[in-house]
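S.K.: Feature list, courtesy of Swiss-Prot:
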BINDING   G172, G173, A174, G175, V176, G177, K178, T179  ATP binding site
VARIANT   T86 to R  In strain: cv. Chipper and cv. Baekmibaekdadagi
Amino acid sequence: MRINPTTSSPEVSTLEKNNLGRIAQIIGPVLDVAFPPGKMPNIYNALIVKGQDISGQEINVTCEVQQLLGNNRVRAVAMSATDGLTRGMEVVDTRAPLSVPVGGATLGRIFNVLGEPIDNLGPVDTRTTSPIHRSAPAFIQLDTKLSIFETGIKVVDLLAPYRRGGKIGLFGGAGVGKTVLIMELINNIAKAHGGVSVFGGVGERTREGNDLYMEMKESGVINEENFAESKVALVYGQMNEPPGARMRVGLTALTMAEYFRDVNEQDVLLFIDNIFRFVQAGSEVSALLGRMPSAVGYQPTLSTEMGSLQERITSTKEGSITSIQAVYVPADDLTDPAPATTFAHLDATTVLSRGLAAKGIYPAVDPLDSTSTMLQPRIVGEEHYETAQRVKQTLQRYKELQDIIAILGLDELSEEDRLTVARARKIERFLSQPFFVAEVFTGSPGKYVGLAETIRGFKLILSGELDGLPEQAFYLVGNIDEATAKATNLEMESNLKK
């Protein structure tokens, strides 16, 4: 919905006729634009700056109006680099907010914040566009059914199950495996549920975005021969983009997901990697707009910005959006305002632990810190609930005994505590799992473990039936039958060595 600027003389009458303004000031990615009296654009309108820089290169920068300053001026945030812009350049008011393509034609393609394809595979064949700013669905449209979303990952399905149509946070510091877990979830959901996913890469590494794209092509999640058979649309606003693009790219991805939910009536998965970068970009924009910073230097509008994004992610009577959001935790501090504000919106949290990653237990999901509102007997059933609680109790007891073991050694424990420690160590290892997307690193084929199989495995460990097996037999296996088979192989190998 863009209006190309017409060439015009600098006369005021022509400017008024074409709804054109001129750049009055440039502060990095923020532009002040002067418009003729009575021709002021609305907040969130898209403005387009077209022209040539000093070297003759074409410039095409889209901005979004953020503030009306008075004196016929507006302050706008650029969605791409402002290099080459000069004061006095013409700016066109499109009279509409940013709009992006939506629908089946977006599948298998990579877009930027403006909805322009950036994968060099030609234009997107769609005439359907949707504005990125919308209200959340009304109460009457919401669906309140509670059901579990099976992921095929043991530690998640057993201890912190995801809600269909819910919001899930992946918490963890740098380098503990958030992005690998997200890639595995996209892979499992496309294969096991046949669902459509939208991936929003918000302020993360371009290399990771490229790796994810290649991985998806290899695994068949994206079909280059026939895009209609692809299962995912990708929207990237990576680390090298200006803060305006990083702040709005989450809304672009969400708008595409909403169309699949509301018009196609599908169940959609929305991945946001990383929601912290959305907050960080908002903080940068807030400072550039001259707002007073709030706690720890964050923007004063942090809760409002987060709420306007999160409240649109929900289940309606037409379909659902289940959202999985990676949350970078600065300095591993969960009380930082960015992760703390995110917590308020989540139905489940998957917390990744550096301690488990150091032990080599992947996925490094902390079984005691991860939570879910779904883990209730009336939702998951008595058997699942009881097994999950007993697993947590065993691991908690092991955690309490670790100081005693470190000082006095295992031999000083009672018989009962020694048994608890042995079972807890088996459980800890059985919570690890080989991933499909990590096959190249681990050399082990990936495993999808159904919920019933997961519960059966942990019940067998807790019952004591497998006390005789070595704990390494439970490391990086799928279901419990693979663990017993691995134990037999280990025994044969040790006999051969003798």
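Each Cβ is built from the backbone N, Cα and C atoms, and glycine gets one as well.
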S.K.: Would you list, in sequence order, the residues of this chain other than G172, G173, A174, G175, V176, G177, K178, T179 that have their CB within 8 A of the centroid of the site's CB atoms, where the site is the one recorded for ATP?
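M.R.: In sequence order, the nearby non-listed residues are Y328, L352, A357.
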S.K.: Ranking the binding-site residues G172, G173, G175, G177 by other Cβ atoms within 10 Å, which is at the bottom?
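M.R.: G175, out of the binding-site residues G172, G173, G175, G177, has the fewest neighbouring Cβ atoms within 10 Å.
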S.K.: Let me know how many other Cβ atoms fall within 10 Å of the Cβ of T86 (variant position).
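M.R.: T86 (variant position): 12 neighbouring Cβ atoms within 10 Å.
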S.K.: Determine the most Cβ-crowded residue among the binding-site residues A174, V176, using a 10 Å radius around each Cβ and all protein chains in the structure.
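M.R.: Compared across A174, V176, the most Cβ atoms within 10 Å surround V176.
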S.K.: Provide the three-state secondary structure of G177 (ATP binding site) computed with DSSP.
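M.R.: Going by the DSSP assignment, G177 (ATP binding site) belongs to neither helix nor strand, so it counts as coil.
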S.K.: Between G173 (ATP binding site) and T86 (variant position), what C-alpha distance do you get in Å?
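M.R.: Their Cα atoms are separated by 41 Å.
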S.K.: For the binding-site residues K178, T179, which one has its C-beta crowded by the most other C-beta atoms within 10 angstroms?
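M.R.: The most densely surrounded of these binding-site residues is K178.
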S.K.: Between G177 (ATP binding site) and T86 (variant position), find the distance joining the two CA atoms and give it rounded to the nearest Å.
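M.R.: For G177 (ATP binding site) versus T86 (variant position), the Cα atoms are 44 Å apart.
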S.K.: Between T179 (ATP binding site) and T86 (variant position), how far is it from one CA atom to the other, in Å?
M.R.: 40
S.K.: I want to verify one value. Collapsing DSSP to three states, which class is T86 (variant position)?
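M.R.: Once the DSSP labels are grouped into three classes, T86 (variant position) ends up as coil.
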